[in-house]
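Report on one structure; see the data block that follows.
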Amino acid sequence: MTTVIDATMAYRFLEEATDSSSSSSSSKLESSPVDAVLFVGMSLVLGIASRHLLRGTRVPYTVALLVIGIALGSLEYGAKHNLGKIGHGIRIWNEIDPELLLAVFLPALLFESSFSMEVHQIKRCLGQMVLLAVPGVLISTACLGSLVKVTFPYEWDWKTSLLLGGLLSATDPVAVVALLKELGASKKLSTIIEGESLMNDGTAIVVFQLFLKMAMGQNSDWSSIIKFLLKVALGAVGIGLAFGIASVIWLKFIFNDTVIEITLTIAVSYFAYYTAQEWAGASGVLTVMTLGMFYAAFARTAFKGDSQKSLHHFWEMVAYIANTLIFILSGVVIAEGILDSDKIAYQGNSWRFLFLLYVYIQLSRVVVVGVLYPLLCRFGYGLDWKESIILVWSGLRGAVALALSLSVKQSSGNSHISKETGTLFLFFTGGIVFLTLIVNGSTTQFVLRLLRMDILPAPKKRILEYTKYEMLNKALRAFQDLGDDEELGPADWPTVESYISSLKGSEGELVHHPHNGSKIGSLDPKSLKDIRMRFLNGVQATYWEMLDEGRISEVTANILMQSVDEALDQVSTTLCDWRGLKPHVNFPNYYNFLHSKVVPRKLVTYFAVERLESACYISAAFLRAHTIARQQLYDFLGESNIGSIVINESEKEGEEAKKFLEKVRSSFPQVLRVVKTKQVTYSVLNHLLGYIENLEKVGLLEEKEIAHLHDAVQTGLKKLLRNPPIVKLPKLSDMITSHPLSVALPPAFCEPLKHSKKEPMKLRGVTLYKEGSKPTGVWLIFDGIVKWKSKILSNNHSLHPTFSHGSTLGLYEVLTGKPYLCDLITDSMVLCFFIDSEKILSLQSDSTIDDFLWQESALVLLKLLRPQIFESVAMQELRALVSTESSKLTTYVTGESIEIDCNSIGLLLEGFVKPVGIKEELISSPAALSPSNGNQSFHNSSEASGIMRVSFSQQATQYIVETRARAIIFNIGAFGADRTLHRRPSSLTPPRSSSSDQLQRSFRKEHRGLMSWPENIYAKQQQEINKTTLSLSERAMQLSIFGSMVNVYRRSVSFGGIYNNKLQDNLLYKKLPLNPAQGLVSAKSESSIVTKKQLETRKHACQLPLKGESSTRQNTMVESSDEEDEDEGIVVRIDSPSKIVFRNDL
């Protein structure tokens, strides 16, 4: 405000120094600094009116503003009666300091322009930009300076002539950018012209400052000139990068505060400009340009969702206001420079030199483009002759040149630059700005049309017509649904049609199918290129959506989007966006150091996990984005040859991503688990935010309550962002405590194990024990996958024989003293612990612990002896089978019988038995005892020898005990042998679209519980549960499922099938109705490595009669609301609970 007041005081001083009429004196007395605000408001109103009236015409908006400004200036400075208060405001703004004028408008305009540029296009066009901005400006300055010196009659020296040449060599970014956006030029051409105008504006200012110093009498040698140029240019780049890095780091600490984020961008742009221009003596223009491009490259993904939209709209509004003011003010300055001067007659003689100077400027532009054309064709995207013509014709001049000429006028009136020279500089510059905007700006669209550069290519035209045809079909379907009403009756389709102008062709008729069934499927290379481009745009849009939803981080999003940008430049060949991701998706070389004892394993693990986690995010996001884009392309084009080609290319690229995820899953599954955990956490928190917002809409909660709940969820989101879960090896004591076997181990037994120095981590391919060797101890598996293989066991039906978290391996062999039944080899990174046989056998003195150990050993035998049934069943589910009434462990004496009904299966753990009713042969332990009237699919169909069958698998209804025997009988009728392992549909598959009213109904269904909360039921059921004493098997089941001893009632609410419906429902966990838009990136658990193979196996696996199958689950599913999606997925447990910690635990 001080500056405005000072300008007003200067204005009054000038008025008092001149002879003025009484009317002007009266106006002077009424002048007020507040009149400057009136000019701003009037300019904005005129700008709004111009934009509204000129919409749909060929007159550029900026040209209209310049004409309005000249008209206002002419009325104020040229007419006998001035404009009063408005005139006072015009004079206040007109007398503003040129440097202040640049400092007010340039930072906002330059930052908005450079921030909106696409990074990959900047990279590709950078060589062309630099050529036009540096050599181009120098060539233009030399040409203009030489022509002015030779042909103009003002007896200027070379320094003054070159000063005018440098001043007029800058194509103004404000004018050029505004014009290109309005005309809709191609992206490639817009990037070159816009980037050149940004860069050469800074270069021209530097050249101008250099020649101005020389013209003012400051002699400089070559060393000082080079030093000055390096300081101005390199210093500007360095300051821009410094401010960019500092502000982007600051942005990382701002969470969901759009106002602060936008304010930071404003503050940093102006502060960087001031620091460079006034404090460091560098170029403020180059500084802000560098800052904006740095933001475009590294901070674009920092603004997500509403913040990004708000930022875009804000800077669009700032650019619009600044453009409106600066072009009207430029017109005022031009009018004042021409009319309000004592040298009008002299300038009148200079009009012909003004037009001659305009011709020189066009010729110099032709020389610049012509000389650099061979190099321009070799860099970036290249340049053809049509684009060269547009490049020549788009060399507009604007506010920057005017501000520089004003500074020359202010510096004039001395022995070096006369006052007349300063006035001529302003006159020529204003005239050139007017002519380039009026002539070049108004005719650029005509030139584009003349060169046929505004015509849509045939493929795009066909796509447009096809889209209109599909829009017509959708409009007809919508009319069928909405056109008839019980109360109001039918609607009139012709009237509806008259309002839908978008469905009509150029001749006003409704569009018809444009392809006749074949054109859309033609193999035209241009059409194929266009479809690839649209496909990649869809992939990039999905990346943005995933970033907004928190599925990927900012760094990951930058990598993914850069790969798409690079692929967009090569759409003439097959899809290649995966090629740009390959350097980021691999196992790091230092992963091999995990085998080494030289480098600390924890350090190597930390860096390897960081790299693999990022690679998994990239791969999963790539697969999801391509899946969605393929579906969208298929929905849009249907069955077409050209669509099939692009879809096949996408699927081929996805194979490599799938292979990498499978490799990580088999080698380091903990990484995928952390990725999945983070994404699930974010999705759940977003679901809660949506639920809270819906509560506010329906009015069930008050504003204060909503704010409290919203802050609580935002706290969780902030914690997830700043302290995400990571993979870290847990402490041995924690691992032992969380293992299900620990419930049977006395504290005195566990304490020495917790302080053991043994290394718990085994890499892939390590053999834990070999088949036939003497049992030396038991292996506890805490995390990872262990593969088994055996020569004597008939495991032909086991497609993927593995054990995972919670397994106790070798326990049966230790209890019986028999050799190990199979080889055990780690199939991924495994966290495990070895306990000697003597320590385990010492626990058998307690009968309860002894029974538990036998039950625990039976879990592994089920998978070894009956892989057809139990191979894909997780350990926690088998423990649920053992811990319920579905199993019974019994010790038999000689002569007793063991009966196996049709819905059961038995395991002979100790002793010998003989089957009754068939060939009597001695059966030794271990053996699976199946009923003779059961489904034959459960029996081993391999061509194994008779000894194998006798030893490990028998069929009979009754068995006679020959010696003391121990057996456990399982009732698998409730288990459901025909049940495949249900999984939630992969989130790589795009979610089904659901209307907003369906989502609203699902939310309202959730609200019902708010009105009838069971306040006392928890306490009552808790008292009943506390009275119950859990067996060791039940406690082990809790540890296996939840990772710790838990409140049974609370867990039964979420996993009711385990406690309420016993085993029959423990495989199915009810899924919360999530927002379809909040799908999760797939990160499968280790049990899904061969899901496809498991499903194929079950096609051949027969089923026991399920007489005992309960109808509970059927009743439960029937009672579910019809509002729920019929394809609602199933949430499936991950076999091993994730050992996830937070970074503050490091």
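The backbone N, Cα and C atoms fix where each Cβ goes, glycine too.
None of the substitutions listed is reflected here, since the structure keeps the original residues.
Within the same chain, residues at least six positions away from Gly136 (mutagenesis position) with a Cβ under 8 Å of its Cβ are Glu196, Asn200, Val368, Leu372. Among the mutagenesis results in Swiss-Prot, Gly136 to Glu has the note: In sos1-12; hypersensitivity to Na(+) and Li(+). The residue drawn here is the original one.
The 10 Å shell around the Cβ of Arg365 (mutagenesis position) contains 22 further Cβ atoms across the protein chains shown. In the three-state DSSP assignment, the secondary structure recorded for Arg365 (mutagenesis position) is helix. According to Swiss-Prot, the mutagenesis experiment Arg365 to Cys carries the annotation: In sos1-3; hypersensitivity to Na(+) and Li(+).
Annotation of the mutagenesis experiment Gly777 to Glu in Swiss-Prot: In sos1-8; hypersensitivity to Na(+) and Li(+). For Gly777 (mutagenesis position), applying a Cβ distance below 8 Å and a minimum sequence separation of six or more within one chain yields Gly810, Val814, Phe834, Ile835, Asp836, Ser837, Lys839, Ile840.
For the mutagenesis of Gly784 to Asp, Swiss-Prot gives this note: In sos1-9; hypersensitivity to Na(+) and Li(+). The structure shown keeps the original residue. In this view, Gly784 (mutagenesis position) is surrounded by 26 other Cβ atoms within 10 Å of its Cβ, with every protein chain counted.
Taking the Cα atom of each, Arg365 (mutagenesis position) and Gly784 (mutagenesis position) are about 68 angstrom apart.
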